[in-house]
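Enquirer: From Swiss-Prot, here are the annotated features:
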MUTAGEN   PRO25 to Glu  Completely abolishes the catalytic activity towards Ala and Met and dramatically impairs (70% reduction) activity towards Arg
MUTAGEN   CYS70 to Ala  Completely abolishes or highly reduces the catalytic activity towards Ala, Ser and large aliphatic side chains, while activity towards basic amino acids is preserved
ACT_SITE  LYS74  active site, proton acceptor
MUTAGEN   ARG119 to Ala  Highly reduces the catalytic activity towards Ala and Ser and completely abolishes activity towards Met, Leu, Asn, Gln, Lys and Arg
MUTAGEN   ARG121 to Ala  Completely abolishes or highly reduces the catalytic activity towards all the amino acids
MUTAGEN   ALA165 to Lys  Completely abolishes or highly reduces the catalytic activity towards all the amino acids except Gln
MUTAGEN   ASN167 to Ala  Completely abolishes or highly reduces the catalytic activity towards all the amino acids
MUTAGEN   GLY169 to Ala  Completely abolishes or highly reduces the catalytic activity towards all the amino acids except Gln and Arg
BINDING   ARG173, MET347  substrate binding site
ACT_SITE  TYR299  active site, proton acceptor
MUTAGEN   PRO391 to Asn  Completely abolishes the catalytic activity towards Ala, Ser and large aliphatic side chains, while activity towards basic amino acids is preserved
Amino acid sequence: MHFKATLLSLSIAATLPSFSLSAAPLHIDTALPDAAQIQQSNSWLEISLGQFQSNIEQFKSHMNANTKICAIMKADAYGNGIRGLMPTIIAQGIPCVGVASNAEARAVRESGFKGELIRVRSASLSEMSSALDLNIEELIGTHQQALDLAELAKQSGKTLKVHIALNDGGMGRNGIDMTTEAGKKEAVSIATQPSLSVVGIMTHFPNYNADEVRAKLAQFKESSTWLMQQANLKREEITLHVANSYTALNVPEAQLDMVRPGGVLFGDLPTNPEYPSIVSFKTRVSSLHHLPKDSTVGYDSTFTTSRDSVLANLPVGYSDGYPRKMGNKAEVLINGQRAKVVGVTSMNTTVVDVTEIKGVLPGQEVVLFGQQQKQSIAVSEMENNAELIFPELYTLWGTSNPRFYVK
């Protein structure tokens with residue numbers, strides 16, 4: 001599936017002038033296929049650069065003047081493709097980007113980004129070692145990590161920038177527990193390691209609950225102030241940051257020195273629907289089939305036609321990120337109308353009932369998620385039918401399908 005994404009997304013700019021492109025995988029093939037290969041795409045994503053820009057601008061309008069924005073581009077920009085979106089990030093003057101993997105960091109740097117690059121999860125020593133040339137600011141939450149990175153810094157002859165993670169937000173995955181004397185001692189030891197330069201202190205909140213955030217924010221402020229005093233860190237040299245998309249917008253006092261928006265930029269923040277999704281998931285009709293009443297459809301014969309029916313075969317299945325559980329529940333859009341998925345979704349095929357839809361022909365566009373004419377398939381609809389949260393869907397889409405970037 002990566003092969004498919006590489007071929008199509010590399011060639012789209014040469015054949016469709018209204019699109020710009022970036023390859024879906026981070027390690028891409030430079031060979032350009034012919035136009036016929038583009039037409040062989042069974043499913044694809046359309047990413048709206050205009051909506052991405054609009055979401056960024058709207059988000060920026062709610063930030064304090066002195067609050068820096070660090071755009072979180074982990075999971076290859078939430079499945080939307082780092083390489084395709086970085087030109088917009090740069091044009092918008094975003095000073096910081098957050099990533100998870102070295103491949104993502106390299107894609108950011110190769111886009112021409114010269115700003116601050118932060119890893120937003122704990123990394124192994126081998127990851128950190130192989131990323132020294134990328135100038136990543138690492139997230140440190142244990143004494144051992146600090147020792148390992150300090151030794152790496154010494155060997156490389158560099159002073160490495162780090163952000164200390166505290167567990168005051170209650171996430172329990174990266175940070176130091178500051179409620180114990182042992183935890184406080186560990187934090188001071190990290191902050192005073194030679195060859196490491198502490199440039200930030202952070203935490204992360206696990207819930208969409210403003211009152212809970214405010215209570216934990218107070219604890220973070222107390223912990224970070226204590227740590228800076230004990231480790232002789234200068235306040236003006238430390239970036240304090242705790243706010244993800246939800247917190248930045250709904251608890252403005254938590255914006256502090258920097259915010260870390262992720263989902264909101266891509267249109268995935270359930271509490272703030274005023275930020276539309278930038279992605280659509282599409283396929284096309286591959287064939288039409290006329291079945292008589294009482295015909296069964298799909299594996300396990302879970303659907304039986306109640307009338308003479310016209311069924312459309314769609315060349316997309318769970319291997320492309322359209323889950324098996326969509327069967328007999330979900331709907332898709334064809335000719336601006338809803339068509340019910342019948343039978344369970346197969347690995348590479350989905351069947352929909354188009355008996356009541358006029359003018360359906362092979363090759364016509366089908367919207368699996370997104371809008372078509374006056375109809376739309378919403379996030380909540382996808383989640384309910386798939387029995388998955390939306391990020392589990394779109395991150396899989398991004399690894400399984402070519403991306404077309406629409407102005």
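Cβ coordinates come from backbone N, Cα and C, glycine included.
So, quick note: what you're seeing has the original residues, none of the substitutions.
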Enquirer: Want to know which recorded positions, from CYS70, LYS74, ARG119, ARG121, ASN167, are within 10 Å of ARG173 (substrate binding site) at Cα; which are they?
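Expert: Of CYS70, LYS74, ARG119, ARG121, ASN167, within range: ARG121, ASN167.
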Enquirer: Which one is it: of the recorded positions CYS70, ARG119, ARG121, GLY169, MET347, whose Cα lies the shortest distance from the Cα of TYR299 (active site, proton acceptor)?
Expert: MET347
Enquirer: If you count the C-beta atoms lying within 10 Å of each candidate's C-beta, which of the recorded positions CYS70, ALA165, MET347 ends up with the smallest number?
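Expert: Fewest other Cβ atoms within 10 Å, among the recorded positions CYS70, ALA165, MET347, is found for MET347.
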Enquirer: Rounded to a whole number, how many Å is the Cα of ALA165 (mutagenesis position) away from the Cα of PRO391 (mutagenesis position)?
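Expert: Cα-Cα distance, ALA165 (mutagenesis position) to PRO391 (mutagenesis position): 24 Å.
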Enquirer: Let me know the most crowded of the mutagenesis positions, choosing from GLY169, PRO391 and counting other Cβ atoms within 10 Å.
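Expert: Selected residue: GLY169.
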Enquirer: I'd like the number of other C-beta atoms within 10 A of the C-beta of ARG119 (mutagenesis position), please.
Expert: 25
Enquirer: Can you grab the distance from MET347 (substrate binding site) over to PRO391 (mutagenesis position)? Cα atoms, rounded to a whole Å.
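Expert: Spelling it out, the Cα of MET347 (substrate binding site) and the Cα of PRO391 (mutagenesis position) are 20 Å apart.
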Enquirer: Which entry in the list of recorded positions, LYS74, ARG121, ARG173, has its Cβ near the fewest other Cβ atoms, using 10 Å as the limit?
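Expert: Selected from the recorded positions LYS74, ARG121, ARG173 on minimum Cβ neighbours within 10 Å: ARG173.
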